[in-house]
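Pulled from Swiss-Prot, these are the features on record:
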- ARG91 to Ala: Abolishes RAN GTPase activation (MUTAGEN)
- SER356 to Ala: No effect on phosphorylation (MUTAGEN)
- SER358 to Ala: Strongly decreased phosphorylation. No effect on sumoylation (MUTAGEN)
- LYS524 to Arg: Loss of cross-link to SUMO1. Abolishes association with nuclear pores during interphase, and with mitotic spindles during mitosis (MUTAGEN)
Amino acid sequence: MASEDIAKLAETLAKTQVAGGQLSFKGKSLKLNTAEDAKDVIKEIEDFDSLEALRLEGNTVGVEAARVIAKALEKKSELKRCHWSDMFTGRLRTEIPPALISLGEGLITAGAQLVELDLSDNAFGPDGVQGFEALLKSSACFTLQELKLNNCGMGIGGGKILAAALTECHRKSSAQGKPLALKVFVAGRNRLENDGATALAEAFRVIGTLEEVHMPQNGINHPGITALAQAFAVNPLLRVINLNDNTFTEKGAVAMAETLKTLRQVEVINFGDCLVRSKGAVAIADAIRGGLPKLKELNLSFCEIKRDAALAVAEAMADKAELEKLDLNGNTLGEEGCEQLQEVLEGFNMAKVLASLSDDEDEEEEEEGEEEEEEAEEEEEEDEEEEEEEEEEEEEEPQQRGQGEKSATPSRKILDPNTGEPAPVLSSPPPADVSTFLAFPSPEKLLRLGPKSSVLIAQQTDTSDPEKVVSAFLKVSSVFKDEATVRMAVQDAVDALMQKAFNSSSFNSNTFLTRLLVHMGLLKSEDKVKAIANLYGPLMALNHMVQQDYFPKALAPLLLAFVTKPNSALESCSFARHSLLQTLYKV
């Protein structure tokens, strides 16, 4: 490190915050690669008496630097809180596990008794969980109360490793007469899916002391939701349940409602964008009506809830004296339904708790496709049953053919809206309209476009116009989820759209990328374009796109330059950003 760099580092460290047993290097943007780089940080740690909290967020720590920092921590037995989120920016994923192992060993050697461990926004993936697995199983974590692992990309494998480590920690600590009493668990945006969530649910059942669980955006469907619900039932101290942007459907919502009936301490419920639908909302309303006396906030926004179900939810709030917010935005109440909802709450003197209904869909518009929606709901509920019976059907089919019968597409009956008579239809719901999807994109609508969705979207888009291609790309990528079926549908649509565009001689690739950066808020523009709010989907779609043969490699340096620049919107999607950066470095 050059002498001027050392002087700059020393100046930065001089501004280090020290308060109440806490040593903070938060947001200093320190690049600690070698032992020499970390020399002054180590001195600060060594000279700090009674160190209880160490903040390393917003810096980047390499393997060698982590090793010497860990050595300094070996003498800090009073350390209780490790705020170590976002401290591996720009590191290869292979660097992170050994760095975490070293830091963990330092804490174990010190005999620390941790209360809080925050490793959020470190894109370490499943392998990274192995980096702190030994720490979680050690006596240093027998006293752990808060574990925060938001946006780490753990995946199913990482979720299982984490669950096993927590279970082992509880077993070992119980043997010493002081069972692990974890209170706060945060693991949003980790691609846990059903298997990862189910494994963690088993650990939660063993622990039984949880007060807050935050697991939004994990691609969890009703089997995983049901497992979590059963685990929550044996955690009677739960106050906050945040499962935003997973997929409950009616089955998951009903299971969760049964658990809510048994809990008395719940204050905050966030099931927004969870597709609980009307029947699920009614079940939750019934659970709330009979309990949850301390409820302060309920979020059921964007859940495809209709008017009557929404009114049932509102009516369940009658005796909730502590209620501060009820969010039913983005459902299908219609103008009249919104007015009725407000009237119900006004009758309870609770009008002020109702969140905005600005994104509500008109009920009349919804009724036009009501039969199609109901059919889709029935189909989704039958999916699991069909999967379970698939093997039996495959065994029966050869026998039927042997009897001279032709294989046919399974059909079922629904009522004809005009005659009221049963009308045979294919078991799959009618495909959604491409223009409807592009106007109001959602994962469900994309899947309902069917196997030709990618071709249809590409055909619908004028690929000679970069602005229109940007618009289509952002709408498709906005519905990206880590759930396998949605992820593949998004990637296929992106491939069809962008291959058609980039292969066109009239398409201006540079203009496309420039306009894309503008719409993502990464490049300023004179036309004052409103940047999209969430970059996770577009970043994940870009990560896929830049690896394809059709992508002009000459665009990679420009994209890399803008994704590398500091940006608050990018920082909130650190896993997706880190993954894209790793890919771009290889292009």
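Cβ coordinates come from backbone N, Cα and C, glycine included.
So, quick note: what you're seeing has the original residues, none of the substitutions.
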Subject >> Cα-to-Cα gap, SER358 (mutagenesis position) vs LYS524 (mutagenesis position), nearest whole Å >> reply: 28
Original post:
Does LYS524 (mutagenesis position) have same-chain partners at least 6 apart in sequence with Cβ under 8 Å from its own Cβ, and which are they?
Top reply: VAL518
Original post:
C-alpha of SER356 (mutagenesis position) to C-alpha of ARG91 (mutagenesis position): distance in Å?
Top reply: 42
Original post:
Any idea which of the mutagenesis positions SER356, SER358 has the thinnest Cβ neighbourhood at 10 Å?
Top reply: SER358
Original post:
What number of additional C-beta atoms lies within 10 angstroms of the C-beta atom of ARG91 (mutagenesis position)?
Top reply: 20
